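Structure first, then comments.
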Amino acid sequence: MKQRRRRNGCSSSNTISLLLLFFLVFFSRTSTSTSCRRRTVKHLSTTSTSSTPLESRITSKVIVISIVSGILTGLVSALVLAFLVRSIVKFMKQTPILKGPVVFSPKITPKSLHAALSNGIQLLGSDLNGKYYKMVLDNGLVVAVKRLGSLEGVGSPESSSSKSVKRRLQKELELLAGLRHRNLMSLRAYVRESDEFSLVYDYMPNGSLEDVMNKVRTKEVELGWEIRLRVAVGIVKGLQYLHFSCETQILHYNLKPTNVMLDSEFEPRLADCGLAKIMPSSHTAVSCYSAPESSQSNRYTDKSDIFSFGMILGVLLTGRDPTHPFCEESASGGSLGQWLKHLQQSGEAREALDKTILGEEVEEDEMLMALRITIICLSDFPADRPSSDELVHMLTQLHSF
């Protein structure tokens, strides 16, 4: 990487040297032409005493034209110089597109990554942005790899638009690698090959929340209310960190159960933070977890993340898959939020709760209060939704964590 940066530095210095040489030649010609004009004007002025009135007028016009020409030449030269200097500064500030592994963890080496990627890896799942794999390094470390979809939607690999997306993605990955929170997936390394990126994360043995909830529906896994509430609190604490604790506010843009990973203790970790805004395949992707303002007017704020969280909290409370119709009643509107609101207004909120976790009266009261929080998060108006900071306080009040 150091050698690559040296080559980039050498090419930048060569470019600057050529431009400086151009400036010297250009301005030497400009100064020569200006001095010639001055000599012409001087010669004309010495002969003007013996000139006729007509010749005097011609001489005056020549002098004016020479002065105007000199001023215009100076202005054009200044503009060209300013443009070139700005271009040089912009070029030097550009992030170089790195190739090969970029590692952020001392437990991983570029060599071990290359070797593991070349061998067989186990497919775990996929979404619009790419596929997830399980991979074992030569030191025995188990990691998860997400191979992002190709950047084919932004032109050829060497086009300026493709390079721009790669630079933005690279900057985003470097930003994500610096985030440290127990409820965020830590980026350990990434590899760029041609127009594809492979992201390396810690391996989560319980998979995604989507995987677990599917197993709950088929009765392969039991997930009590205490664990579900812990998952909800962990998700919103991750959002709180992104929204309020980072130097620059970070939005998730694609919060849904497939992007919530669960460790061995069912502690949630948010994955793919911010990547959806960069990947071309996600620009038009809208799911039932997307806030109405993001799908209707392409506006996205921290309150849009809160809407997505409200959908996840609704899934945890009801156990239902929001992509399936909830009931035949027209009053429900066919969406999770409208269905929950309808039951709340009709005094039948208990009917929405997952029957497999109903039992103790105290837990049932907590679930009903959480249902009210869900409905607020799913408001059509962003200003009516609570912030992630407020949600942490609201949810932790339901139970002692």
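Using the three backbone atoms N, Cα and C, a Cβ is placed for every residue, glycine included.
The annotation ATP binding site is assigned in Swiss-Prot to Leu124, Gly125, Ser126, Asp127, Leu128, Asn129, Gly130, Lys131, Tyr132, Lys146. When secondary structure is read from DSSP and collapsed to three states, Leu128 (ATP binding site) falls in the coil class.
The domain 'Protein kinase' feature in Swiss-Prot is assigned to 118-401; the stated evidence is sequence analysis. Across the domain 'Protein kinase' (118-401), the prediction's mean pLDDT works out to 86.
According to Swiss-Prot, the mutagenesis experiment Gly70 to Glu carries the annotation: In crn-1; stem cell proliferation leading to large meristems, and increased carpel number. Taken residue by residue with DSSP, Gly70 (mutagenesis position) is part of a helix.
Experimental mutagenesis is annotated in Swiss-Prot for Gly74 to Arg, with the remark: In sol2; stem cell proliferation leading to large meristems, increased carpel number, and slightly shorter roots. Suppresses the short root phenotype of transgenic plants constitutively overexpressing the CLE19 gene. Enhanced resistance to CLV3 peptide that inhibits root growth. The Cβ neighbour count for Gly74 (mutagenesis position), using a 10 Å radius over every protein chain in view, is 12.
When other Cβ atoms within 10 Å of the Cβ of Asp263 (mutagenesis position) are tallied across all protein chains shown, the result is 15. Under the three-state DSSP scheme, Asp263 (mutagenesis position) falls in the coil class. Per Swiss-Prot, mutagenesis Asp263 to Asn is noted as: In crn-2; increased carpel number.
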Additional residues surrounding ATP, by Cβ distance to the Leu124, Gly125, Ser126, Asp127, Leu128, Asn129, Gly130, Lys131, Tyr132, Lys146 centre under 8 Å: Arg147, Thr258
Length of the line joining the Cα atoms of Tyr132 (ATP binding site) and Gly70 (mutagenesis position), in Å: 65
Among the ATP-binding set Leu124, Gly125, Ser126, Asp127, Leu128, Asn129, Gly130, Lys131, Tyr132, Lys146, as the record gives it, the longest Cα-Cα distance in Å: 14
For Asp263 (mutagenesis position), the one of Leu124, Leu128, Gly130 that lies nearest, given that the binding-site residues are compared by Cα: Leu124
Fewest other C-beta atoms within 10 angstroms, as judged across Leu124, Leu128, which are the binding-site residues: Leu128
